[in-house]
Amino acid sequence: MSLLSIITIGLAGLGGLVNGQRDLSVELGVASNFAILAKAGISSVPDSAILGDIGVSPAAATYITGFGLTQDSSTTYATSPQVTGLIYAADYSTPTPNYLAAAVANAETAYNQAAGFVDPDFLELGAGELRDQTLVPGLYKWTSSVSVPTDLTFEGNGDATWVFQIAGGLSLADGVAFTLAGGANSTNIAFQVGDDVTVGKGAHFEGVLLAKRFVTLQTGSSLNGRVLSQTEVALQKATVNSPFVPAPEVVQKRSNARQWL
């Protein structure tokens, strides 16, 4: 084999790497505009605090409870003292239904993309119990549920990516904290979870939750990232901070939906 052939094969083997690391980026599409997006409903035990937009589809606005909604005169969105952002529902006026349908479809595509990565770097780590771990970038896979009884650290540079494929549920114990180190970015950490997700009282979560089922953020818990659920999301005096906070002119463009569809 010639030296050129060896070099060519070596370069081909680097495909999909970012700064020498495997690229596991998950594309959220229009769903990236939301702090919380759910198909069946979003509830709050007041007062919760959400930085970013929230939306439900195909559910109607009556399935957004505990927020004290005030609908805008355009009837395309609503507001709430608990939400620094806009609130969308499938029964609001055009073009909101199409905007939400696109976001939900993109969230489902992202879930499937995350579930579709192969050749995990870590399989059944800790037999489903993550205790006092520092997690390096890579693909993690479990065929059952995962519990987190103690703090976790995600260590990697700003381009590093993590994907966690969890066939069962995910639960964080009360007071557990996810910590980022080395420049790690919460938008590059994706959890694809096939069953219910529970973030315990006072616990802190970092990353994007791609959840097949119910997500509960218990009293005093917080999440830096996004919650994209294919069923419902329940907040109990919880905090969600999204990396995307629209400027006023972007809000207006999004209301018109021309920018997104």
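Each residue's number is its place along the chain shown, starting with 1.
The backbone N, Cα and C atoms fix where each Cβ goes, and this holds for glycine too.
Just so you know, the substitutions we noted aren't modelled in this structure.
Keep in mind that what you see is a predicted model, and the values were worked out from it rather than measured.
Ser147 (mutagenesis position) falls within a strand when secondary structure is assigned with DSSP. For Ser147 (mutagenesis position), other Cβ atoms within 10 Å of its Cβ number 17. Swiss-Prot lists Ser147 to Tyr among its mutagenesis entries, and the accompanying note reads: Has 62% thermal hysteresis (TH) activity of that of the wild-type. Loss of TH activity; when associated with Y-234.
Ser171 (mutagenesis position) counts 19 other C-beta atoms within 10 Å of its own C-beta, drawing on all protein chains shown. In this structure, Ser171 (mutagenesis position) is part of a beta strand by DSSP. For Ser171 to Tyr, Swiss-Prot lists a mutagenesis experiment annotated as follows: Has 67% thermal hysteresis (TH) activity of that of the wild-type.
Among the mutagenesis entries in Swiss-Prot is Thr198 to Tyr, noted as: Has 50% thermal hysteresis (TH) activity of that of the wild-type. The Cβ neighbour count for Thr198 (mutagenesis position), using a 10 Å radius and every protein chain shown, is 18.
Other C-beta atoms found within 10 angstroms of the C-beta of Thr216 (mutagenesis position) number 18, with every protein chain shown included. Here Swiss-Prot describes Thr216 to Tyr as a published mutagenesis experiment; the accompanying note says: Has 59% thermal hysteresis (TH) activity of that of the wild-type.
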- Task: Could you measure between Ser147 (mutagenesis position) and Ser171 (mutagenesis position) for me? Cα positions, answer in whole angstrom.
- Result: 5
- Message: Measuring Cα to Cα, how many Å separate Thr216 (mutagenesis position) from Thr198 (mutagenesis position)?
- Response: 5
